[in-house]
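**Q** Dropping a structure here in structure tokens format, bear with me for questions.
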Amino acid sequence: MKSFCDNDDNNHSNTTNLLGFSLSSNMMKMGGRGGREAIYSSSTSSAATSSSSVPPQLVVGDNTSNFGVCYGSNPNGGIYSHMSVMPLRSDGSLCLMEALNRSSHSNHHQDSSPKVEDFFGTHHNNTSHKEAMDLSLDSLFYNTTHEPNTTTNFQEFFSFPQTRNHEEETRNYGNDPSLTHGGSFNVGVYGEFQQSLSLSMSPGSQSSCITGSHHHQQNQNQNHQSQNHQQISEALVETSVGFETTTMAAAKKKRGQEDVVVVGQKQIVHRKSIDTFGQRTSQYRGVTRHRWTGRYEAHLWDNSFKKEGHSRKGRQVYLGGYDMEEKAARAYDLAALKYWGPSTHTNFSAENYQKEIEDMKNMTRQEYVAHLRRKSSGFSRGASIYRGVTRHHQHGRWQARIGRVAGNKDLYLGTFGTQEEAAEAYDVAAIKFRGTNAVTNFDITRYDVDRIMSSNTLLSGELARRNNNSIVVRNTEDQTALNAVVEGGSNKEVSTPERLLSFPAIFALPQVNQKMFGSNMGGNMSPWTSNPNAELKTVALTLPQMPVFAAWADS
């Protein structure tokens, strides 16, 4: 068998790396001189230290071999403590391989350990167990399974370069306190906890390599070690599980994934609940839930509309906001029946809308959409039933606004006392900026579209209405007097129409007679006024319309 102690310095370094023990400087000098003398030292680690190390089992070799080197309380074999001495032959070579080649039977007792005479070749059969002292290597046992290639497998383990690299890596892992318990064990790639063979040889130590350990003490140490090994194994399993859980949680947080449940290597991602706040879906067709207000809105897609400059055909028609989902669904049904007829798909049966179908026959699509909006329970931007109208949060008055007209910003139209006035202001602005296709709160036939489009300013609701040519007189008495003037001079012609009065009149003048100016009024009257009542009539009929301030400012 090849000796592990060669004269080459490289072999010395490899041997120390393989077996995991260190040689002092004096020892290396002795090896360099070619000497075969060795000074041994006992291990400074106590039994408590060795029992605190982690031991499960490290099986070395291929799958066909049952050979194993164990550190623990396995009755079949194992290493129970660090070797405090290296057995040498008479020529100075290691005899570890020769000791490992020996095999024992399955019923071999723990007290039949190798003796000193076995290593020095002076063993006698009549030597008593009490007289012979156990070597500190007495805890080295052999596997009960006898295989002819045991020596070869073990020798390949110490000579295989990948195994040496693995041993070096495990020693590096042993320095990490987070992976080891007290720094006394390492985690191997085989899934087992293994302990490297750490042997120390010090030149200053004496040759007291023989210890007087007895069988009773060995049994106690074995029981104590097995209990510690079981506790440490359970703690390591919990630590590894916690480490995996923390790693998975950190990975999920980094990727921003939802909570997952691991079931047999499969990840099941939970979907969001249907009742969660903020969703925009509904069980009814054409109904969405507003993510901010929580109110339900009804929309209809009009695919018959084609806007210039847009490749997509159609537009979304807003039908109003509702506090209940069923109301929004019914609004969609009515609009769909108006647009597409009774053959369209509705949320509820068309038989429930017989009365509404008769009413919508006299309205256009835009008129009926405006009718549905006015019946809604409120828009998303305020509590008004009219489009573009909101209520001021401080003084409670109604404000009118229109969006996406002045540089894609909201245009403030003013503050009004009633919702209707604010709604009219919105309608006028919508017609002014969007033409005849504008969606208005009231029927578009209510307004003079040509006049609104030709005006340079936004007209008020009164001026924007159709048939608004009469003078508004707020005083009832003045209105009665004006009617009397018109009726009194309706059958008389004006002799000199070129001399009509053209001064602006704010109010109508009452009928003039002689009683108003006295008895001498008729004689002193100017000759060019033959019929003052007729002239007053002409004045009243030819009064120019007073200019009305069309723009309104914020109050």
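Glycine too: its Cβ is placed from the backbone N, Cα and C atoms.
Substituted residues are absent from this model; it holds the original ones throughout.
Experimental mutagenesis is annotated in Swiss-Prot for Arg285 to Gly, with the remark: Reduced activation of transcription. Here the residue is the original one, but Swiss-Prot notes a mutagenesis experiment at this spot, Val287 to Asp: Loss of activation of transcription. Listed in Swiss-Prot as a mutagenesis experiment, Thr288 to Ala is described as follows: Reduced activation of transcription. Experimental mutagenesis at this site is recorded by Swiss-Prot as Trp301 to Arg, annotated: Reduced DNA-binding and loss of activation of transcription. In Swiss-Prot, a mutagenesis experiment is listed as Val317 to Asp, annotated with the note No effect on DNA-binding but reduced activation of transcription. Among the mutagenesis entries in Swiss-Prot is Tyr318 to Cys, noted as: Reduced DNA-binding and loss of activation of transcription. What Swiss-Prot says about the mutagenesis result for Tyr322 to Phe is this: Loss of activation of transcription; when associated with D-386. Quoted from Swiss-Prot for the published mutagenesis Asp333 to Glu: Loss of activation of transcription; when associated with T-452. Glu358 to Gly appears in Swiss-Prot as a mutagenesis experiment; the accompanying note says: Loss of activation of transcription. As a published mutagenesis entry, His371 to Pro appears in Swiss-Prot alongside the note: Loss of activation of transcription; when associated with A-389. Listed in Swiss-Prot as a mutagenesis experiment, Val389 to Ala is described as follows: Loss of activation of transcription; when associated with P-371.
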**Q** Select one residue from Asp333, Glu358: among these mutagenesis positions, choose the one with the most other Cβ atoms within 10 Å of its Cβ.
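**A** Compared across Asp333, Glu358, the most Cβ atoms within 10 Å surround Asp333.
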**Q** Distance between His371 (mutagenesis position) and Trp301 (mutagenesis position) at the Cα atoms, whole Å?
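**A** Cα-Cα, rounded: 17 Å.
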**Q** By Cβ count within 10 Å, point out the most packed of the mutagenesis positions listed: Trp301, Tyr318, Tyr322.
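**A** Of Trp301, Tyr318, Tyr322, the one with the most crowded Cβ is Tyr322.
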**Q** Give me the CA-CA distance between Tyr322 (mutagenesis position) and Val287 (mutagenesis position), in Å, as a whole number.
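**A** With distance taken Cα to Cα, Val287 (mutagenesis position) is 10 Å from Tyr322 (mutagenesis position).
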**Q** According to DSSP, which kind of secondary structure is Val389 (mutagenesis position) found in, if we only use helix, strand and coil?
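**A** In three-state terms, Val389 (mutagenesis position) counts as strand.
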**Q** Quick one: what's DSSP say for Arg285 (mutagenesis position), helix, strand or coil?
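**A** Reduced to three states, the DSSP call for Arg285 (mutagenesis position) is coil.
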**Q** What three-state class does DSSP give Val317 (mutagenesis position)?
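**A** SS state of Val317 (mutagenesis position) = strand.
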**Q** How far is it from Thr288 (mutagenesis position) to Trp301 (mutagenesis position), counting Cα to Cα, in Å?
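**A** For Thr288 (mutagenesis position) versus Trp301 (mutagenesis position), the Cα atoms are 13 Å apart.
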**Q** Relative to the Cα of Val287 (mutagenesis position), which of the mutagenesis positions Trp301, Val317, Glu358, Val389 have a Cα no more than 10 Å away?
**A** none
